[in-house]
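What follows is a set of notes on a single structure, which appears directly below.
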Amino acid sequence: MNPGQDREKIVNIEERIPKIKEQRKQKANRRLISFIMLFFIMVLIIVYLQTPISKVSTISVTGNENVSKKEIIDLSDINSGDTEFWSLDKQKTEKKIQQNKLVKKAEISKSLPNKINIAIEEYKAIAYLEKDDVYYEVLENGSVLPNEVTPDDAGPILVNWTNAKKRSQMAKQLDALSNSLKQSISEIYYTPVKMDENRIKLYMNDGYVVTASIKTFADRMKTYPSIISQLSSNKKGIIHLEVATYFEEFGKNDKAAKKEDEN
């Protein structure tokens with residue numbers, strides 16, 4: 001090997017040693033800085049968790065009308081100044097609130113630094129229940145609100161609906177109708193017979209009477225506008241929608257006695 005080449009290699013290595021030392025020093029410094037930053041972040045987290053700012057400070061409730069703010073907060077188990085803000089399980093808490101039969105949906109959102117908002121969607125009123133000449137709102141899931149009300153044109157009046165299960169089924173069927181069709185119904189009587197526990201009778205605002213079954217009511221009732229458009233306006237009667245659809249004109253005594261079998 002050429003002695004001159006050996007000397008060049010030795011010189012090159014000696015020149016690189018300071019650079020290697022500097023690179024190692026910089027790498028060590030970066031590690032130290034990263035460790036210090038991580039240490040301070042952990043300290044800040046520990047301090048944060050030990051201070052009141054890590055707890056829920058404010059709870060707001062929106063969208064509720066029939067369920068009080070206090071009742072919703074009680075159901076949520078969220079306690080201001082006690083519940084951990086970051087560890088709050090939103091889905092679990094929403095399910096707790098939705099145990100209330102008037103609440104259709106609950107949605108929880110968080111906003112910094114420690115505020116909680118509970119957005120409520122309640123079941124809407126779709127009918128009125130008549131009981132001892134007093135009226136109560138019926139919700140789309142069949143629940144009945146406790147306060148007395150005066151009926152308007154928002155929905156039909158339900159009569160003889162003491163069976164809660166059947167009332168709930170009827171409410172779901174009504175909810176499937178358009179608003180205009182619901183508003184065309186004056187009263188709905190629950191009129192079960194031995195062979196058909198789902199039989200109902202409707203008195204329409206246009207003078208017609210409809211007989212139907214709870215289970216098929218929504219689908220069959222959607223054909224009502226088409227049916228009456230084919231009937232003479234001066235001939236009223238009963239439109240049967242249980243099995244086969246057909247029209248039966250009132251007899252002479254039907255109009256006077258048409259509600260006697262329900263009362």
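For all residues, glycine too, the Cβ spot is worked out from N, Cα and C.
Original residues only: the substitutions mentioned are not part of this model.
Break the domain 'POTRA' (54-123) down by DSSP state and the numbers are 17 helix, 24 strand, 29 coil. Taken from Swiss-Prot, the feature domain 'POTRA' applies to 54-123, supported by sequence analysis.
Met37 (mutagenesis position): 10 other CB atoms within 10 A of its CB, across all protein chains. Secondary structure at Met37 (mutagenesis position), as computed by DSSP, is helix. Among the mutagenesis results in Swiss-Prot, Met37 to Arg has the note: Does not affect septal localization; when associated with R-41 and R-44. The residue drawn here is the original one.
Under mutagenesis, Swiss-Prot gives Ile41 to Arg with this note: Does not affect septal localization; when associated with R-37 and R-44.
Under its mutagenesis annotations, Swiss-Prot gives Leu44 to Arg the following note: Does not affect septal localization; when associated with R-37 and R-41.
For the mutagenesis experiment Ile59 to Pro, the note given by Swiss-Prot reads: Does not affect septal localization.
When Cβ atoms from all protein chains are considered, those within 10 Å of Glu122 (mutagenesis position) total 18, not counting its own. Annotation of the mutagenesis experiment Glu122 to Ala in Swiss-Prot: Does not affect septal localization and growth.
Among the sequence features in Swiss-Prot, the mutagenesis site Leu139 to Ala is noted as follows: Does not affect growth. Taking a C-beta cut-off of under 8 Å and a sequence gap of six or more, Leu139 (mutagenesis position) has these contacts in its own chain: Leu102, Glu122, Tyr123, Lys124, Ala125, Ile126, Leu145, Ala171.
Among the mutagenesis entries in Swiss-Prot is Glu140 to Ala, noted as: Does not affect growth. Taken residue by residue with DSSP, Glu140 (mutagenesis position) is part of neither helix nor strand, so it is coil.
The annotation that Swiss-Prot gives for the mutagenesis experiment Asn141 to Ala reads: Does not affect growth.
According to its DSSP assignment, Pro192 (mutagenesis position) is coil. Here Pro192 (mutagenesis position) comes close to Lys166, Asn198, Arg199: these same-chain residues lie at least six apart in sequence, with C-beta atoms under 8 angstroms from its C-beta. According to Swiss-Prot, the mutagenesis experiment Pro192 to Ala carries the following note: Does not affect septal localization and growth.
Looking at Swiss-Prot, you'll find the mutagenesis Tyr208 to Ala noted as follows: Does not affect septal localization. In the three-state DSSP classification, Tyr208 (mutagenesis position) falls within coil. Sequence-distant neighbours of Tyr208 (mutagenesis position) (same chain, six or more apart, CB under 8 Å from its CB) are Ile228, Lys236, Gly237, Ile238, Ile239, listed in sequence order.
Listed in sequence order, the residues of the same chain lying 6 or more apart from Pro225 (mutagenesis position) and placing their CB within less than 8 Å of its CB are Leu181. Listed in Swiss-Prot is the mutagenesis experiment Pro225 to Ala, annotated as follows: Does not affect septal localization.
Under a cutoff of 8 A between CB atoms, and with a sequence separation of 6+ in the same chain, the neighbours of Tyr246 (mutagenesis position) are Ile239, His240. DSSP classifies Tyr246 (mutagenesis position) as strand under the three-state reduction. Here the residue is the original one, while Swiss-Prot reports the published mutagenesis Tyr246 to Ala with the comment Impairs cell growth.
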Glu140 (mutagenesis position) versus Ile41 (mutagenesis position) - Cα distance in angstrom: 51
Cβ-Cβ neighbours of Glu140 (mutagenesis position) (radius 10 Å): 18
Pro225 (mutagenesis position): secondary structure state under DSSP, collapsed to three categories: helix
Ile59 (mutagenesis position) and Met37 (mutagenesis position), Cα-Cα, nearest whole angstrom: 34
Neighbour-count leader, CB within 10 A, mutagenesis positions: Ile41, Ile59: Ile59
Cβ-Cβ distance under 8 Å to Asn141 (mutagenesis position), same chain, at least six residues away: Lys101, Lys104, Tyr123, Ser168, Ala171, Lys172
